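Record features, source Swiss-Prot:
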- Leu18, Arg19, Gly60, Lys63, Thr64, Ser65, Glu126, Asp127, Phe128, Arg169, Tyr179, Arg216: ATP binding site (BINDING)
- Thr64: Mg(2+) binding site (BINDING)
- Thr168 to Ala: In strain: CWL029 and TW-183 (VARIANT)
- Lys308, Arg313: DNA binding site (BINDING)
Amino acid sequence: MTHQVAVLHQDKKFDVSLRPKGLEEFYGQHHLKERLDLFLCAALQRGEVPGHCLFFGPPGLGKTSLAHIVAYTVGKGLVLASGPQLIKPSDLLGLLTSLQEGDVFFIDEIHRMGKVAEEYLYSAMEDFKVDITIDSGPGARSVRVDLAPFTLVGATTRSGMLSEPLRTRFAFSARLSYYSDQDLKEILVRSSHLLGIEADSSALLEIAKRSRGTPRLANHLLRWVRDFAQIREGNCINGDVAEKALAMLLIDDWGLNEIDIKLLTTIIDYYQGGPVGIKTLSVAVGEDIKTLEDVYEPFLILKGFIKKTPRGRMVTQLAYDHLKRHAKNLLSLGEGQ
């Protein structure tokens, strides 16, 4: 096993160890939890398999965790799949026919399924039936196979890329939003307890403030602060130690990292504050378009550092102030919109 593979395996085990089992352990997203709890409990009281669920929103907010929670709540098995792996009907068939009654079938990145596979999924979702082609050529025939009733849970960072026929087949649909600092702090309290990490309240709040509203990142930063404190601070984890540990990762007090700063300074230094197209930015900062749109832009827009216009991305006055730059082009560009 290579070092890189070993680290990835360790990270996966780390994430799984902190995954909440039930909704009572899932902090934040309060309105979503209330709706989902009602939706699942109502189906269970009627003795029915819950309807299909779609969770969408930025990466790292808990979509996969919610799929596990749905399976845990209904007390059934969970079958995992990824959209990019489901291109042809044959890619789906084995998974669908292996499902037991009430199982939860989770498809991550469901927007990346192949079109033919997606259309094959429609009858499975609606009628719990699929058609199988037997033989080939002139003697080919289609046989309809019954499936055990199941709950499909789809997750996507790009709900706009889902086709209307697929989207409308989900009985429950909810967007996950970025978490507040307080919600992230509660998550970190739970995580530190599970990991046996002793950290004071100020340290956990400092980590929460720099976690971009994202639990996955918060938990990874907690682990980094633990390692930093172990080597540099005699295992003492307070607010000052957390601040030093995160500064070592080049994460500032707004949660902006090296790529965020590079993105903002590139727009300011080379494009006079914008507007500039996403393709041009992708080349300039050395990140692919999907990463910029899914990982970096949503947080920068949420915090008010950039805005999207018909002509491209522009930095805001807040970005100039944060970077201590003079906004030479901001007024004229704003008047031109």
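The backbone N, Cα and C atoms fix where each Cβ goes, glycine too.
Unsubstituted: the structure retains its original residues.
Distribution of Swiss-Prot features across the structure.
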residue	record	contacts (Cβ under 8 Å, 6+ apart)
Leu18	ATP binding site	Arg190, Ser191, Leu194, Leu195, Asn219
Gly60	ATP binding site	Thr214, Pro215, Arg216, Leu217
Thr64	ATP binding site	Arg19, Phe106, Asp108, Ala155
Glu126	ATP binding site	Arg169
Phe128	ATP binding site	Asp146, Leu147, Ala148, Pro149, Phe150
Thr168	variant position	none
Tyr179	ATP binding site	Tyr27, Gly28, Gln29, Leu61, Ile187, Gly213, Thr214, Pro215
Lys308	DNA binding site	Glu297, Ile301
Arg313	DNA binding site	Ile267, Gly274, Pro275, Val276, Gly277, Ile278, Leu281, Glu297, Ile306, Lys307
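Spread of the ATP binding residues is 37 Å (greatest Cα-Cα distance among Leu18, Arg19, Gly60, Lys63, Thr64, Ser65, Glu126, Asp127, Phe128, Arg169, Tyr179, Arg216).
When secondary structure is read from DSSP and collapsed to three states, Lys308 (DNA binding site) falls in the strand class.
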